[in-house]
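Taken from Swiss-Prot as is:
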- Val81 to Arg: No effect on tyrosine carboxypeptidase activity on alpha-tubulin. Reduced tyrosine carboxypeptidase activity on alpha-tubulin; when associated with R-141. Abolished tyrosine carboxypeptidase activity on alpha-tubulin; when associated with R-77 and R-141 (MUTAGEN)
- Tyr134 to Ala or Phe: Abolished tyrosine carboxypeptidase activity on alpha-tubulin (MUTAGEN)
- Lys145 to Ala or Glu: Reduced tyrosine carboxypeptidase activity on alpha-tubulin (MUTAGEN)
- Lys146 to Ala or Glu: Abolished tyrosine carboxypeptidase activity on alpha-tubulin. Abolished tyrosine carboxypeptidase activity on alpha-tubulin; when associated with A-222 (MUTAGEN)
- Cys169 to Ala or Ser: Abolished tyrosine carboxypeptidase activity on alpha-tubulin (MUTAGEN)
- Cys169: active site (ACT_SITE)
- His204: active site (ACT_SITE)
- Ser221: active site (ACT_SITE)
- Arg222 to Ala or Glu: Abolished tyrosine carboxypeptidase activity on alpha-tubulin. Abolished tyrosine carboxypeptidase activity on alpha-tubulin; when associated with A-146 (MUTAGEN)
- Arg222 to Gln: Reduced tyrosine carboxypeptidase activity on alpha-tubulin (MUTAGEN)
- Arg223 to Glu: Slightly reduced tyrosine carboxypeptidase activity on alpha-tubulin (MUTAGEN)
- Leu226 to Ala: Slightly reduced tyrosine carboxypeptidase activity on alpha-tubulin (MUTAGEN)
- Tyr247 to Phe: Slightly reduced tyrosine carboxypeptidase activity on alpha-tubulin (MUTAGEN)
- Lys256 to Glu: No effect on tyrosine carboxypeptidase activity on alpha-tubulin; when associated with E-194. Reduced tyrosine carboxypeptidase activity on alpha-tubulin; when associated with E-203 (MUTAGEN)
- Lys276 to Glu: No effect on tyrosine carboxypeptidase activity on alpha-tubulin. No effect on tyrosine carboxypeptidase activity on alpha-tubulin; when associated with E-194. Reduced tyrosine carboxypeptidase activity on alpha-tubulin; when associated with E-203 (MUTAGEN)
Amino acid sequence: MPGGKKVAGGGSSGATPTSAAATAPSGVRRLETSEGTSAQRDEEPEEEGEEDLRDGGVPFFVNRGGLPVDEATWERMWKHVAKIHPDGEKVAQRIRGATDLPKIPIPSVPTFQPSTPVPERLEAVQRYIRELQYNHTGTQFFEIKKSRPLTGLMDLAKEMTKEALPIKCLEAVILGIYLTNSMPTLERFPISFKTYFSGNYFRHIVLGVNFAGRYGALGMSRREDLMYKPPAFRTLSELVLDFEAAYGRCWHVLKKVKLGQSVSHDPHSVEQIEWKHSVLDVERLGRDDFRKELERHARDMRLKIGKGTGPPSPTKDRKKDVSSPQRAQSSPHRRNSRSERRPSGDKKTSEPKAMPDLNGYQIRV
């Protein structure tokens with residue numbers, strides 16, 4: 001996975017440890033602090049795809065055997081459900097022993113008329129993601145390797161629409177990319193969050209979007225204000241700070257934000273998604289610098305698209321699009337440089353659009 005620029009600078013928040021910048025072999029700019037090894041140890045397991053195989057201190061599993069789920073994975077899932085659910089084994093036995101479980105309807109993949117406005121399309125995409133429901137089992141059904149080329153991830157997203165199984169946040173990001181490939185005027189980029197609550201770290205990811213200069217997000221969460229945001233935020237910093245406020249309402253403290261680069265609209269692209277172009281340490285940066293770095297990242301994305309190295313409007317027709325829900329034009333542009341990395345900030349909060357409550361029984365997000 002390509003490295004990005006990590007920003008963990010001083011800022012204005014109280015006493016900050018003395019630090020000196022050092023360049024890691026991967027090209028990620030690291031800051032060595034007096035906390036030294038503990039700070040670096042905290043960095044190593046940060047992989048949103050599997051959340052370090054822990055979700056707020058609670059282990060969770062990934063189905064690596066594909067579908068249909070093999071018996072060993074199936075039994076492990078139910079054993080884990082019995083362990084983490086408040087009703088323990090009773091709930092697993094009640095579901096597995098039932099003979100009259102209702103048939104779950106399969107949501108329809110959204111389709112659009114050419115005249116349908118992009119904001120309405122985004123609402124439909126989010127509604128579809130929401131209808132798949134959040135996966136509370138503790139076993140992620142689709143294995144997502146973030147280093148896979150985009151074309152492989154789009155094939156996986158297509159499989160998600162066929163299976164219509166509950167998903168977690170990273171799966172929702174891949175699905176969101178797939179379902180918006182036919183919207184060339186919509187910029188898409190990953191936004192990852194690391195928060196702290198009650199002695200544990202939690203990780204979450206959404207798909208940031210930018211349409212007509214307004215920012216929003218698509219995603220999946222146990223909490224309605226940590227996924228969908230309509231494209232109504234004037235700046236990237238407003239969007240991120242709105243997520244931070246949502247975290248604050250469930251007593252989570254935002255620790256880090258990772259911002260990726262714009263994702264190509266070409267479902268057949270062999271390039272990888274750039275997940276961590278900017279890594280921002282919220283505490284060390286301080287409020288003003290945090291906003292500045294967020295806005296710098298937004299400028300980087302605009303400049304990259306302006307230079308023709310990002311995903312602009314598609315220019316080439318494809319007769320058959322096997323990895324997109326609709327037949328659409330696809331972008332042949334490839335990003336030329338993965339080493340041009342800088343992060344981006346500004347503040348204001350906007351009312352998020354109300355979504356149905358996911359009503360999780362845990363405070364994990």
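The backbone N, Cα and C atoms fix where each Cβ goes, glycine too.
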Helix, strand or coil at Cys169 (mutagenesis position) [DSSP, three-state]:
helix
Between Leu226 (mutagenesis position) and Lys145 (mutagenesis position), what C-alpha distance do you get in Å?
23
Listed mutagenesis positions are Tyr134, Lys145, Lys256, Lys276; which of them have CA atoms within 10 A of the CA of Arg222 (mutagenesis position)?
Tyr134
Neighbour tally for Lys145 (mutagenesis position), based on other Cβ positions within 10 Å of its Cβ:
12
For a quick check of understanding: among the recorded positions Lys146, His204, Arg222, Arg223, Lys276, which residue's Cβ has the most other Cβ atoms within 10 Å?
His204
Between the Cα atoms of Tyr134 (mutagenesis position) and Lys145 (mutagenesis position), find the distance and write it as a whole number of Å.
20
Looking at the mutagenesis positions Tyr134, Tyr247, which sits with the largest number of other Cβ atoms within 10 Å of its Cβ?
Tyr247
Counting distance between Cα atoms, which of the recorded positions Lys145, His204, Lys276 is nearest Arg223 (mutagenesis position)?
His204
Spatially speaking, which of the mutagenesis positions Lys145, Cys169, Lys276 is closest to Ser221 (active site)? Use C-alpha to C-alpha, please.
Cys169
Using a 10 Å cut-off between Cα atoms, which of these mutagenesis positions sit near His204 (active site): Lys145, Lys146, Cys169, Tyr247, Lys256?
Cys169
What does the structure give for the C-alpha distance between Lys276 (mutagenesis position) and Tyr247 (mutagenesis position)? Integer Å is fine.
21
Between Tyr247 (mutagenesis position) and Cys169 (mutagenesis position), the C-alpha gap once rounded to whole angstrom:
15
DSSP secondary structure for Val81 (mutagenesis position), reduced to helix/strand/coil, please.
helix
May I ask for the distance between Cys169 (mutagenesis position) and Lys145 (mutagenesis position), taken between their Cα atoms and rounded to an integer number of Å?
14
